Amino acid sequence: MVQFLGKQGTAGELIHMVTLDKTGKKSFGICIVRGEVKDSPNTKTTGIFIKGIVPDSPAHLCGRLKVGDRILSLNGKDVRNSTEQAVIDLIKEADFKIELEIQTFDKSDEQQAKSDPRSNGYMQAKNKFNQEQTTNNNASGGQGMGQGQGQGQGMAGMNRQQSMQKRNTTFTASMRQKHSNYADEDDEDTRDMTGRIRTEAGYEIDRASAGNCKLNKQEKDRDKEQEDEFGYTMAKINKRYNMMKDLRRIEVQRDASKPLGLALAGHKDRQKMACFVAGVDPNGALGSVDIKPGDEIVEVNGNVLKNRCHLNASAVFKNVDGDKLVMITSRRKPNDEGMCVKPIKKFPTASDETKFIFDQFPKARTVQVRKEGFLGIMVIYGKHAEVGSGIFISDLREGSNAELAGVKVGDMLLAVNQDVTLESNYDDATGLLKRAEGVVTMILLTLKSEEAIKAEKAAEEKKKEEAKKEEEKPQEPATAEIKPNKKILIELKVEKKPMGVIVCGGKNNHVTTGCVITHVYPEGQVAADKRLKIFDHICDINGTPIHVGSMTTLKVHQLFHTTYEKAVTLTVFRADPPELEKFNVDLMKKAGKELGLSLSPNEIGCTIADLIQGQYPEIDSKLQRGDIITKFNGDALEGLPFQVCYALFKGANGKVSMEVTRPKPTLRTEAPKA
């Protein structure tokens, strides 16, 4: 609804009232900014201006608002000198209706602004939404009466215009915030949309993807759909591309041996970029899904294609990893002629040039290998007595996908995907393998006899058994290497010197299932030996089992603080991954007071070397000697110099939050017999 007051300002500035009703809509559809308009070289007008209008919104449908209009009052409150945030708050408080007093400029000023290179603030915002400015000649009813009342003023304004030089109304409003803020939109997403991020499933997507779209609380409550691996739900897709019609999510499983059968085209207008479906091959991978010529592809697997060239989109399709393809499309109207070419109806008939290979070589087999940066094979050009010249597998990378798929050294390479390599030279064959992406289909021929293959397998198994026996041979304790998840006996030379470790464990300790090293002092004998690490589980010392369930913490500590004559033997178990627990502890620290902890630095944080008697941590008893503080007030301590850690502890006041790491070993020693 639009009502005109019938007032007209100087130089053709029209002042009118506009009432907007957003019933059934998400927002009023106006974007505001505080700025200024230069009336002349010496005067300027400041205030709140309309920076953008959302298509199909109440502000757009009323037809009487345009980019660059100045808001004088809102619901009767003067906003000429108000801040941008204050006006936003007023609009949010206004419920479903707002009354705006608008000051707009006549068309002559607008035309002059178009030719003025300094008017970028006005024109960029205008072009962003492709607004078509409507004239005031269509006013009816109350509008006509308003024009009659203001006729004298309008004539006076025209006379003044003829006698004065044309006014330069350059709109120089600048945004105060980094992102556009729609005045009545709650929980607006103002994050940086450049670059890429990873989804919860571990897939990399564009920040601007619908999978990264932010939903407010109400939208989250309504969205019952589970996110897929790219973060997609239809609610997020519809919000990200709310200006597009008939949005669809299309999923298809790709077959490496079958082409997609998709032809792409660009926009008819060379000033615009888009990726349209020009044609779909009925025999291709997309022939059975809901996609047809004229559809605009806006995303694929989290890669945004909207406003991108179709040639770039083609490269994106080729580089997409995985067997699953998820596309977001917008179905255009049948008479929409945005696509630059006519729909393609005929595709060349696909011929499988590899079929004859199986007729010529009945024992040939197909192997599919996922290429993750490399295939893991090396090839040579050689000659075989039975099949002649060709490309052969000369080497395999151990543990590669090719080895796991069954590729063997000596196999003859007959084809890569749809390309036959029977008559290829070395350069052609390696070029095919380098260009292949995703899942690579190879046709191979094993030329060795079954007896030779069995003999090779037997030799490999024998080699593995010998290696296993070699591992099982007892090692010399003085030089024994500590291997993960195995009990290893080592001998440590101490020569009456301190071992230099802090351990956790004891029946009156928080760790009751084993004795674990939590700190190694750099000047001790353990550090000099260089084999033991923090979180190593010590099962016995000098043949005496350390069963902490029957030993006090003091007794366990004494075992490691005793001065041994020459050497000490330890049975060590190194768990991989380490057996740990993490928890948070909150303490209160008064200004000028200490925390009551004696700390020693290590590579993952600070180990508690001692608790000062009478201080809060010792009384609270949540912490103990040997605990490792890995975070302090949210700051990770891993890798920080001890001076920095000390400064963090020293400078803290009030409530202090710490993340503590404590060993939690599996019970590996038996209780002593009574």
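Every residue, even glycine, has its Cβ placed from backbone N, Cα and C.
Don't expect the noted substitutions in this model, because it carries the original residues.
The annotation domain 'PDZ 2' is assigned in Swiss-Prot to 249-332 on the grounds of sequence analysis. Sorting each residue of the domain 'PDZ 2' (249-332) by its DSSP state yields 10 helix, 29 strand, 45 coil.
The domain 'PDZ 3' feature in Swiss-Prot is assigned to 364-448.
Feature annotation from Swiss-Prot assigns domain 'PDZ 4' to 489-577; the stated evidence is sequence analysis.
Annotation source Swiss-Prot lists domain 'PDZ 5' at 584-664.
For the mutagenesis result Pro282 to Leu, the note given in Swiss-Prot is Nearly 2-fold increase in interaction with inaC.
According to Swiss-Prot, the mutagenesis experiment His310 to Leu carries the annotation: 100% increased interaction with inaC. On its own chain, His310 (mutagenesis position) has Leu264, Ala265, Gly266, Ala274, Cys275, Phe276 as residues at least 6 apart in sequence with a Cβ closer than 8 Å to its own Cβ.
For His310 to Arg, Swiss-Prot lists a mutagenesis experiment annotated as follows: 50% reduced interaction with inaC.
What Swiss-Prot says about the mutagenesis result for Asn319 to Ser is this: Over 3-fold increase in interaction with inaC.
DSSP assigns Lys333 (mutagenesis position) to coil, not to a helix or a strand. Lys333 (mutagenesis position): 10 other CB atoms within 10 A of its CB, across all protein chains. While the structure shown retains the original residue, Swiss-Prot records the mutagenesis experiment Lys333 to Gln with this note: Slight reduction in interaction with inaC.
For Met442 (mutagenesis position), the same-chain residues lying six or more positions away in sequence with a CB closer than 8 A to its CB are Thr366, Val367, Gln368, Val369, Val407, Leu413, Ala415, Val416. One entry in Swiss-Prot concerns the mutagenesis experiment Met442 to Lys. Its note says: In allele inaD-P215; slow recovery of light-induced responses and altered light sensitivity. Abolishes interaction with trp.
You'll find the Cα of Asn319 (mutagenesis position) roughly 30 Å from the Cα of Lys333 (mutagenesis position).
In this structure the C-alpha atoms belonging to Pro282 (mutagenesis position) and Lys333 (mutagenesis position) are separated by 22 Å.
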